[in-house]
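Only one structure is covered here, and it is reproduced in the block below.
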Amino acid sequence: MSRSPDAKEDPVECPLCMEPLEIDDINFFPCTCGYQICRFCWHRIRTDENGLCPACRKPYPEDPAVYKPLSQEELQRIKNEKKQKQNERKQKISENRKHLASVRVVQKNLVFVVGLSQRLADPEVLKRPEYFGKFGKIHKVVINNSTSYAGSQGPSASAYVTYIRSEDALRAIQCVNNVVVDGRTLKASLGTTKYCSYFLKNMQCPKPDCMYLHELGDEAASFTKEEMQAGKHQEYEQKLLQELYKLNPNFLQLSTGSVDKNKNKVTPLQRYDTPIDKPSDSLSIGNGDNSQQISNSDTPSPPPGLSKSNPVIPISSSNHSARSPFEGAVTESQSLFSDNFRHPNPIPSGLPPFPSSPQTSSDWPTAPEPQSLFTSETIPVSSSTDWQAAFGFGSSKQPEDDLGFDPFDVTRKALADLIEKELSVQDQPSLSPTSLQNSSSHTTTAKGPGSGFLHPAAATNANSLNSTFSVLPQRFPQFQQHRAVYNSFSFPGQAARYPWMAFPRNSIMHLNHTANPTSNSNFLDLNLPPQHNTGLGGIPVAGEEEVKVSTMPLSTSSHSLQQGQQPTSLHTTVA
């Protein structure tokens, strides 16, 4: 860029390095063509490059073509003029920002709460998950203990809660506003911030953690004191609520609980989708300071001493001494997020009704719970449903969102099917020829009315018959496991050596059951497949024998025992 030596303009930038020209470079023109550069670039071109002028490509002479150093008077004059211009610029900015002293800017992520009792006037308390921490991540909490907000309820504290996200602040306002706690009605709204006095003076603020504004805020969110008295800032808040509701209709519903990997604790999970007039049926599992709400409308009645809306079950015995953080508070005080609200928050104009009410948060405790299970090792119950409720088991009725899968029911049906299949099996392991020889050698087949029954030939044959019965469980181990249930295959009593022989033949009930699942047969009823056998002396029998061992069912056996009869009979059919 060329300029004449006599030009009296403001310093400009060097065309090569784009740095402002210093005062000494104002009258420096190294080339006869009048192309002005700074002395630093001129020295670099001559020493490190080709030494040619960037404009006319002529070699630079040893001495600059025009160089007139400024005198001290000229330097002082230039400095004074520059300072004066800077002061004028600052004054102009201050005059433009002077009207901002009475302007307040609504902060979308700042919640202002009025009406806090002294018990709640603690930043660490308000940051807890039971309180404002449940709505989102909090950046900072500032408590104002000034009594300027005191009303008919007496002096109270106010708090500024700054959230990371603006939607968390709106959710907190909808859930906390007009809630009665400790006999005081809380009022919550978006907070406003004024401009820093140093910013209004166009000066650097010395406070690193200054909470005031140091830059111009949104014009739509800026309101004067007169406009705020007219409620303009509340209209802006309702507008933000409408916009957020259009983007996310379920913004009042908190996100699902998550597990902290470091502490292995469940973070709070709260849902605000229960109507105001219906108390929430939920199961609260407490562990330390954290709690988890599980919605369950079909849960049976809780144990005595616990409210139905919030039964508490301790997870570990080490936390039995856990209490609400507010020891010494009045027990009758209402919970901040209970459903007993005196002034429900109005729905913004122009919006359809919310699918969920914001006033159903019931986990902001104000006093120790009087009948909590944390104080006792036992759980009082009065019915079977109480046990189910005490240990977290729901009723048999499936919730709407359940898939209808009941592991116990499926297992029970599978076991019943397995037993039915065992009863319907027709092909069982056959007896060995030796056992058939023993049984046939000790029994005789009689003809007549009593044919078909096994009659002992001698007293010793009864011992053989007893040994035959004792061998059956060993040869059929699959029936051994059912002996505790079906015990009709035993010989009761020791009144005589062979008491069953003393009964008349007509008093013994003839049982000829076949093992099929539809009949009233005992599971020990055996249909043995026909097989070849040898008679006495090793002579083979031409025909095939079908041996059927039948026992009395459980019901028939008990009936026979009441009449003093022998419940067991052995029936052999020879084909």
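Cβ atoms are placed via backbone N, Cα and C, with glycine included.
Keep in mind that this structure shows the original residues, not the substituted ones.
Feature annotations, reproduced from Swiss-Prot:
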DOMAIN    109-189  domain 'RRM'
MUTAGEN   LEU16 to Ala or Glu  Abolishes interaction with E2 ubiquitin ligases
MUTAGEN   CYS17 to Ala  Abolishes interaction with E2 ubiquitin ligases
MUTAGEN   MET18 to Ala  Strongly reduces interaction with E2 ubiquitin ligases
MUTAGEN   CYS33 to Arg  Abolishes interaction with E2 ubiquitin ligases
MUTAGEN   TRP42 to Ala  Strongly reduces interaction with E2 ubiquitin ligases
MUTAGEN   ARG44 to Ala or Glu  Strongly reduces interaction with E2 ubiquitin ligases
MUTAGEN   GLU49 to Lys  Strongly reduced interaction with UBE2D2
Rounded inter-Cα distance in Å - MET18 (mutagenesis position), CYS33 (mutagenesis position): 20
Intrachain C-beta neighbours of TRP42 (mutagenesis position), sequence separation six or more, cut-off 8 angstroms: PHE28, PRO30, TYR60, PRO64
ARG44 (mutagenesis position) and CYS17 (mutagenesis position), Cα-Cα, nearest whole angstrom: 11
Length of the line joining the Cα atoms of GLU49 (mutagenesis position) and LEU16 (mutagenesis position), in Å: 14
Lowest local Cβ density (other Cβ within 10 Å) among mutagenesis positions: CYS17, MET18, CYS33: MET18
Packing count at LEU16 (mutagenesis position) (other Cβ atoms within 10 Å of its Cβ): 15
Cα-Cα distance linking ARG44 (mutagenesis position) and LEU16 (mutagenesis position), given in Å to the nearest integer: 11
Three-class DSSP secondary structure - TRP42 (mutagenesis position): helix
Alpha-carbon distance [ARG44 (mutagenesis position); CYS33 (mutagenesis position)] in Å: 19
Count of other CB atoms lying within 10 Å of the CB belonging to ARG44 (mutagenesis position): 14
PLDDT averaged over every residue in the domain 'RRM' (109-189): 85
Reduced DSSP assignment, CYS33 (mutagenesis position): coil
Helix, strand and coil totals (DSSP H, G, I; E, B; other) for the domain 'RRM' (109-189): 21 helix, 31 strand, 29 coil
